[in-house]
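Participant: For reference, the structure I am asking about is given below.
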Amino acid sequence: MPARTAPARVPALASPAGSLPDHVRRRLKDLERDGLTEKECVREKLNLLHEFLQTEIKSQLCDLETKLHKEELSEEGYLAKVKSLLNKDLSLENGTHTLTQKANGCPANGSRPTWRAEMADSNRSPRSRPKPRGPRRSKSDSDTLSVETSPSSVATRRTTRQTTITAHFTKGPTKRKPKEESEEGNSAESAAEERDQDKKRRVVDTESGAAAAVEKLEEVTAGTQLGPEEPCEQEDDNRSLRRHTRELSLRRKSKEDPDREARPETHLDEDEDGKKDKRSSRPRSQPRDPAAKRRPKEAEPEQVAPETPEDRDEDEREEKRRKTTRKKLESHTVPVQSRSERKAAQSKSVIPKINSPKCPECGQHLDDPNLKYQQHPEDAVDEPQMLTSEKLSIYDSTSTWFDTYEDSPMHRFTSFSVYCSRGHLCPVDTGLIEKNVELYFSGCAKAIHDENPSMEGGINGKNLGPINQWWLSGFDGGEKVLIGFSTAFAEYILMEPSKEYEPIFGLMQEKIYISKIVVEFLQNNPDAVYEDLINKIETTVPPSTINVNRFTEDSLLRHAQFVVSQVESYDEAKDDDETPIFLSPCMRALIHLAGVSLGQRRATRRVMGATKEKDKAPTKATTTKLVYQIFDTFFSEQIEKYDKEDKENAMKRRRCGVCEVCQQPECGKCKACKDMVKFGGTGRSKQACLKRRCPNLAVKEADDDEEADDDVSEMPSPKKLHQGKKKKQNKDRISWLGQPMKIEENRTYYQKVSIDEEMLEVGDCVSVIPDDSSKPLYLARVTALWEDKNGQMMFHAHWFCAGTDTVLGATSDPLELFLVGECENMQLSYIHSKVKVIYKAPSENWAMEGGTDPETTLPGAEDGKTYFFQLWYNQEYARFESPPKTQPTEDNKHKFCLSCIRLAELRQKEMPKVLEQIEEVDGRVYCSSITKNGVVYRLGDSVYLPPEAFTFNIKVASPVKRPKKDPVNETLYPEHYRKYSDYIKGSNLDAPEPYRIGRIKEIHCGKKKGKVNEADIKLRLYKFYRPENTHRSYNGSYHTDINMLYWSDEEAVVNFSDVQGRCTVEYGEDLLESIQDYSQGGPDRFYFLEAYNSKTKNFEDPPNHARSPGNKGKGKGKGKGKGKHQVSEPKEPEAAIKLPKLRTLDVFSGCGGLSEGFHQAGISETLWAIEMWDPAAQAFRLNNPGTTVFTEDCNVLLKLVMAGEVTNSLGQRLPQKGDVEMLCGGPPCQGFSGMNRFNSRTYSKFKNSLVVSFLSYCDYYRPRFFLLENVRNFVSYRRSMVLKLTLRCLVRMGYQCTFGVLQAGQYGVAQTRRRAIILAAAPGEKLPLFPEPLHVFAPRACQLSVVVDDKKFVSNITRLSSGPFRTITVRDTMSDLPEIQNGASNSEIPYNGEPLSWFQRQLRGSHYQPILRDHICKDMSPLVAARMRHIPLFPGSDWRDLPNIQVRLGDGVIAHKLQYTFHDVKNGYSSTGALRGVCSCAEGKACDPESRQFSTLIPWCLPHTGNRHNHWAGLYGRLEWDGFFSTTVTNPEPMGKQGRVLHPEQHRVVSVRECARSQGFPDSYRFFGNILDRHRQVGNAVPPPLAKAIGLEIKLCLLSSARESASAAVKAKEEAATKD
């Protein structure tokens, strides 16, 4: 059958547009009987008549619509004006605008050749049988096709009595009006013929079925293809008559043909019979089929009346004349609109276009030219007969046919086509089978072992099916995906499609191969993020069998619904105890981004042959006995508890109640159903049916678990034990033993007391009765016993803290206690009994005991009154430290309390104190030195102050002040309205100012009651200006050093309580070393070279008193300082203490960011590193050539070491016990980061996780220092259970430990990156503090507290609102890098300029580095590149600023405008009244898959789901020069999690070097592999500046320990000398 041409849209003309087609007239008549209101009737009729109206009328109708929408016109007025307009301009009464066409012998719109009826007859499946004709009913797409329709009754002609548009427009019955003009060539014969045709048409009108449906299709096609024509002349009538004669001849022969049968197996065999017939019977306005001229003669059917040469010549001349006439008419009419322009015009008008009819079975448009299935293969047989063929048999006479009766044979199938029961080619992946639509297929079946895709050796089959299931297989890493059909008789593996089915199957193959990529990727990367998935998609080469050059992100989004469905199907084939891979982070991101609908029926689609091995990714964890004991013995008890809680809550959280999965009944077959009472089970498990587990709720729970606790509410601090009502003491029960030790302050102290005949003395431990009897007994150490003046018998309790009251919670050892800084005076009557608490000191050989069998029992613990402790616990900071070594003296041994002493020291340290007084004048005391928090401040010292402490004379504008918003053209920028918030992620708009800095000129305070009032100390100081505080504003600070200041003689008086710390400010010319060496010599160092005069706004030479800090201020001129000023306290220079570098093992090292920071801090020498990923391991080797890098599994290496091996299989030397002094690393949380509950299913994975392996490394090697780095959510995973167990293991080993969250942006990088850090120090070492922030940063990104079990924990950091230095910006980071284009791949290029900022100078280094490496960026697809080009270059711009225009891409493809065809109930209409919705879900309905749009400049998926995801703010966003990077990820994608990855001024994503700089890597640092490998190395790394800051804190601990050791050695030497 020749391909039919698509209906052509023609412009409306001022000349007559032709009469109405028959189907329109019939529909108009039906409307009168539908009982519609006047408004509905008008709307429906306008819908039908719209394309037949003239251009001028359409324009006026659109104006009326606009006025109606803007409420400038009432609804009644609108209807009246529409009627008036049409009656005035389109009425027949004026005789000028007739819409009818003269009956000149031209073929009618409704005419239809005989072959179409026969085609409809024969195109049915065997299941479709003739049905009895029923009474006439309104035509619809769902009418059943008629089988036996007379060919002569099908061909109809248009009557000369045509109904006008206005006659149909008015509501009410309409009568036909006879035509007044005489028709040319109207003879008695033609009139009789017309009467016959009318009669036949009336017969056809009463029929329902195939003939009516096909006739309706042809009438639509003919009506839409009808173009403007000149009045036909007499010769046109003659040609038409001759053509009609040929048609009648063909019909007679067709009617007489006895071989024609209305069966699907024969309906295509006679297809060629109608080819010539179709060409000869086409309407005059229909273009000639060009393929007809090229057909060979043997293809023409013999029964067709031959066309004479004269007829062909006349036809060709007629065609030429019609083309010429059309060109003349088009030159005077409105130009033809493009498809996108027509859609845009229609979106503004309420009047929709006429919907083309659809097939009631497959739902496809009947005017699709490629709709029909052509023909069956030769000698095709039915399925049962085909299956009995010997060609398909693989068994011999001795073989068993089936193993069981339930088994089905499996064959291969090639040259196949799939079609519905009406013969329309159908895809199988659009949900038709799931909707129970019967699909059949034909082709050639072959034996299962035959892999030749040709039809040779096979047997042809027809009408196989219907298809019960279609399935996929081959997710095993191979090249091919197997696609199969299942019928009631057999299963078929598809090979190659037929030629006609190839385009449909090609689209299906693309989405299937993408699904294969996704499933196989997630098998080994269950924790991959969206950017990782895009990386995999874009780097996979498509197979040659599909017509696709490359896979892109747009390909994934286009097929997202299908891909997610396949992943869900894959999960259904897995075991119940396996985590669904569709809950992985990348799949959840895809679901949200593409707006995928979950929970749809998948019963007819399955995944076969899943070959993924269980727990394939990590090997079984190698654990030490201590770690194994904690995880496998104790924690299993907690698992049972959480399992019980999960089961109780399972039914509540398993349903959303909306999706199809939730609404379907229980299957009755799964494990959960079989346990239900209704299916005969016990009902104990209380689990939902496995088939009804809601995917929407699972995704929501997984999303909730990943959300960080940014806004941590204020939690109550841990309650201290307060004594309740005083108990009435029983003197008989309590009595003092012995004489009083001391009488002091109305208290008589004793050493011993008897309680219930049990002796208790100072230093013993007791259990105390709580006020609430439901709580367990409190435990305390008795530090004092006394009786007050009122006879109350009291004791002082230093409380122990149970493990359950610490951050460890339920994971703690029930026998382990912790000392805390809390104590209280209590009545002796509260004591319950005496208990035994043993101090468990670390053994002398502690470091070498790693990996051995730990002690599991505590002697005497069976009595229930024996406990042990080994650490002090700080409840506010969650720090476990070694207990203080303070010993009692003779003066305080009767009341020695560690808690009291510690609290007294803290209070004494925090209180301001005057150290040296100079003089007193008028009641004011002038001082030379004061102290606070252990820091001494002297005259001439420089101090930090909060930004509000004083102001400057120069008013500086904000560096990121936004310009006023101009009005936006919403037609061009339809998504701009979503930018209602001024907040821009990555902006420093709300970043605080850094500390003010001043030099102390004068210290004074008042007197109170004759004493110095130390609570009211004032400082007079000189102000230092930062560059941004001068008139040069922030532009002046960009090029200067970040620690450069300007001297000023301006003074300010501040409170000493406002001082935040001390710093060093030196005049640059007075330094004995370079400014760079001085700045890097220690923390808090500044310099100045000039003074700033704010009055003249000039920079001057500093005065002498600024250059000579030794000349102290005079205290209002009344005295002079004594001696030379000392900038800092006298202390031993650091250079005098030689600190050997710690021998370090870096596990999960990546490219080496953590080690690089420790190297910069000067504390570490990384001798060993473990990294399985080869590109990262190679990068580590490039930057650390002296390091032994292992590329093996860490579990394998630890197993070798524990077995006593010295080298690995490659001969590399393994570190032995005692070699490793520092262990650092960031173990991936692979396999257990998806959900926030521990249960028996996920527990087994956690036991084998890399966190457990890393802790086993720590236990075996027992390093001096241990650091674990991970994502911020590490502290929140699984009810914080991962954090608790990690700390529990460290405590059990004997380590001091703590945890905290740090923001990398506060340590000198232009990036927000919060990281969880766990620090541990061996017994005898000092546990490091977390480093204080160095730079100010956006407060929104600095929420660093953590809530565990409803308790809020913070770190020791005190700089919460400001910092010493300003924030580092994107401009500081990369403004000096040369410009490159999208896809730049040159790994080495010149800098082409000097560094412009302090940060750039630091990263370039002092060495000569003429080559810039890794300044390369990803080559984005043409569509993404076009979007990037259209993102504006102003701050905060993103996808919402894209114009809605049509663009030609770099590959020549056209990117279309996005069409808005739905009302968005949430966002309303635009200012122009345009719609804002792109899917039916915007109206509150279910999503319509047919609403999807692709290859548009504005990505369709973003406005589709924007209302639910904060309008996708930041996607396709540009970085801001004065802002910062979002967390650098492993693959910069414009639509990825990071969001703003576009260069501020260039149309590309950020380069590898720019990302590396955002992490703080120096330019000399090398990366390895392709561009995506390098991006991944950078994104996974720890920012070296953050690691350096932590390393410097470890260095302070080492220095402190070294000083104490040196002091102890000196003291011991002196004592030895004294003895001698």
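The backbone N, Cα and C atoms fix where each Cβ goes, glycine too.
Original residues fill every noted site, and no substitution is shown.
In case it's useful when we look at the structure, here is the feature table from Swiss-Prot:
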BINDING   CYS656, CYS659, CYS662, CYS694  Zn(2+) 1 binding site
BINDING   SER1149, GLY1153, LEU1154, GLU1171, MET1172, ASP1193, CYS1194, VAL1582  S-adenosyl-L-methionine binding site
DOMAIN    16-109  domain 'DMAP1-binding'
DOMAIN    758-884  domain 'BAH 1'
MUTAGEN   GLN162 to Glu  Abolishes interaction with PCNA. No effect on activity
MUTAGEN   PHE169 to Ser  Abolishes interaction with PCNA. No effect on activity
MUTAGEN   SER515 to Ala  Loss of activity. No effect on DNA-binding capacity
MUTAGEN   SER515 to Glu  Slightly reduces activity
MUTAGEN   CYS1229 to Trp  Loss of activity
Participant: For GLU1171 (S-adenosyl-L-methionine binding site) and SER515 (mutagenesis position), determine the Cα separation and express it in whole Å.
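Facilitator: Rounded to the nearest whole number, the Cα-Cα distance is 30 Å.
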Participant: What does DSSP give as the helix, strand and coil breakdown of the domain 'BAH 1' (758-884)?
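Facilitator: Tallying H, G and I as helix, E and B as strand, the rest coil: 15 helix, 61 strand, 51 coil.
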Participant: If you measure every Cα to Cα pair among SER1149, GLY1153, LEU1154, GLU1171, MET1172, ASP1193, CYS1194, VAL1582, the residues listed for S-adenosyl-L-methionine, what is the largest value in Å?
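Facilitator: The span, Cα to Cα at its widest, is 21 Å.
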Participant: Taking the Cβ of MET1172 (S-adenosyl-L-methionine binding site) as centre, how many other Cβ atoms lie within 10 Å?
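Facilitator: Around the Cβ of MET1172 (S-adenosyl-L-methionine binding site), 13 other Cβ atoms lie within 10 Å.
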Participant: Helix, strand or coil for VAL1582 (S-adenosyl-L-methionine binding site)? Use DSSP.
Facilitator: coil
Participant: Fewest other CB within 10 angstroms, which one of the binding-site residues GLU1171, ASP1193?
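Facilitator: Among the binding-site residues GLU1171, ASP1193, the lowest count of other Cβ atoms within 10 Å belongs to ASP1193.
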Participant: Around VAL1582 (S-adenosyl-L-methionine binding site), how many other CB atoms lie within 10 A of its CB?
Facilitator: 29
Participant: Between the Cα atoms of GLY1153 (S-adenosyl-L-methionine binding site) and CYS694 (Zn(2+) 1 binding site), find the distance and write it as a whole number of Å.
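Facilitator: Checking the Cα atoms of GLY1153 (S-adenosyl-L-methionine binding site) and CYS694 (Zn(2+) 1 binding site) gives a distance of 42 Å.
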Participant: Check the recorded positions SER515, SER1149 for other C-beta atoms within 10 angstroms of each C-beta and report the one with the most.
Facilitator: SER1149
Participant: If you count other CB atoms within 10 A of each CB, which of CYS694, LEU1154, CYS1194 wins among these binding-site residues?
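Facilitator: Of the binding-site residues CYS694, LEU1154, CYS1194, the most buried by Cβ count within 10 Å is LEU1154.
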Participant: Is any of the binding-site residues MET1172, ASP1193, CYS1194, VAL1582 within 10 Å of SER515 (mutagenesis position) (Cα-Cα), and if so, which, in sequence order?
Facilitator: none
Participant: Between the Cα atoms of CYS694 (Zn(2+) 1 binding site) and SER1149 (S-adenosyl-L-methionine binding site), find the distance and write it as a whole number of Å.
Facilitator: 39
Participant: According to DSSP, does LEU1154 (S-adenosyl-L-methionine binding site) sit in a helix, a strand, or coil?
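Facilitator: It is helical.
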